[in-house]
Amino acid sequence: MDSVFSNVARAPEDPILGVTVAYNNDPSPVKINLGVGAYRTEEGKPLVLDVVRKAEQQLVNDPSRVKEYIPIVGISDFNKLSAKLILGADSPAITESRVTTVQCLSGTGSLRVGAEFLKTHYHQSVIYIPKPTWGNHPKVFNLAGLSVEYFRYYDPATRGLDFKGLLEDLGAAPSGAIVLLHACAHNPTGVDPTSEQWEQIRQLMRSKSLLPFFDSAYQGFASGSLDTDAQSVRTFVADGGECLIAQSYAKNMGLYGERVGALSIVCKSADVASKVESQVKLVVRPMYSSPPIHGASIVATILKSSDMYNNWTIELKEMADRIKSMRQQLFEAIQARGTPGDWSHIIKQIGMFTFTGLNKEQVEFMTKEFHIYMTSDGRISMAGLSSKTVPHLADAMHAAVTRLG
């Protein structure tokens, strides 16, 4: 007898996660995985931060800890500390109780909860997202019932920001449209606006009543400074206007598999923020009821303790500095080989990813001939590189450019 699901078509492999599947199936000893967005040590190993291990040990040793359900909005301390981390301790939004923060399932979950709330309670159902953006963004917003449009962001000719196109497209967006903004370390391009450009974006968006929805996946991971990487968000919050912010602790605390994140919604008044929170609860309750305890407890433990917080900032800067060092080493290795073209974008871009400018054919060539795995758009994770593997990557890029043009 046929299955009632026999007509279900096989879904395509996720383009990013599929890179790792292909990498795992390759027996080559020289293979490199530059596809996945997770930090690796110089030895190519996953890293658990020392401060995270200490926090976990502290939690394990606490006999008063139980495994009861937590509130729909999550752990109160975690929410307060997360808002403080992204907005700044002295933010008027916090002191005036104009922000509601809800613990969610990492960045993706925070985006989805925010999108579901907006679909029901906001007068516009169109969201503008940068072209290109993280591959999951359009799916998250479409499945929440929002209509996705794109605004120009990256200029392949300069391998930098298409600022003119960005302003034109947002200027042409309907009044009140939602706009997704990467708070820092734009994924996949590594290209961020300058602080002056952010101010122009803010002025334009406020003049058209466009609603900012920030995705902050890399705070502290881009520049090495938590405050510097939050400046774009704080610029918008400082004007008293409203916005949404999705936070993730996957990258900056290395808590990838713990799924720890937060959604903050900054409102015009404490009364509105309270009503908004009551409705966000109605989004969460039928979706996953309440969030998990462990990861958020780790984050709250670290953010509450001045010693642990300081240790975290040191480890975070070490990760950011290693990525910057990989950029420099790769740039110098390409220069040394005399590879045609201007490769300065490798050291100008910021954060975990570099948008190399390599095309699909060149990427396929590098995978086949050199066992280097990356997404077909030419994005490479700098965190997956080491001093030992940079020469092999530079050789592959040189061969791809010189042989295929």
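Each residue's number is its place along the chain shown, starting with 1.
Placement of Cβ uses the backbone N, Cα and C atoms for every residue, glycine included.
At each noted site, the model still has the original residue.
Per Swiss-Prot, the feature L-aspartate binding site maps to G37, W134, N187, R379. There are 23 other Cβ atoms within 10 Å of the Cβ belonging to W134 (L-aspartate binding site).
The annotation that Swiss-Prot gives for the mutagenesis experiment P71 to L reads: In aat2-2; loss of activity and growth defect when grown in vitro. In the three-state DSSP reading, P71 (mutagenesis position) counts as coil.
G254 to R appears in Swiss-Prot as a mutagenesis experiment; the accompanying note says: In aat2-1; loss of activity. Around G254 (mutagenesis position), a 10 Å sphere centred on its CB holds 20 further CB atoms from the protein chains shown. In the three-state DSSP scheme, G254 (mutagenesis position) is classed as coil.
For the published mutagenesis E258 to K, Swiss-Prot gives the following note: In asp2-13; loss of pyridoxal phosphate binding and loss of activity. Non-local contacts of E258 (mutagenesis position) by the CB criterion (under 8 A, 6+ apart in sequence, same chain) comprise S106, Y249, P292, H294, G295, I298.
Taken residue by residue with DSSP, S306 (mutagenesis position) is part of a helix. Cβ-based neighbour count (10 Å, all protein chains) for S306 (mutagenesis position) stands at 8. Here the residue is the original one, while Swiss-Prot reports the published mutagenesis S306 to N with the comment In aat2-5; loss of activity.
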*Rounded to the nearest angstrom, how far is the Cα of S306 (mutagenesis position) from the Cα of N187 (L-aspartate binding site)?*
31
_Around the L-aspartate site formed by G37, W134, N187, R379, list the extra residues of the same chain whose Cβ is within 8 Å of the site's Cβ centroid._
I16, G135, P188, M352, F353, S381
_Fewest other Cβ within 10 angstroms of its own Cβ, chosen from the recorded positions G37, P71_ = P71
*Hey, what's the Cβ neighbour count for R379 (L-aspartate binding site) at 10 Å?*
25
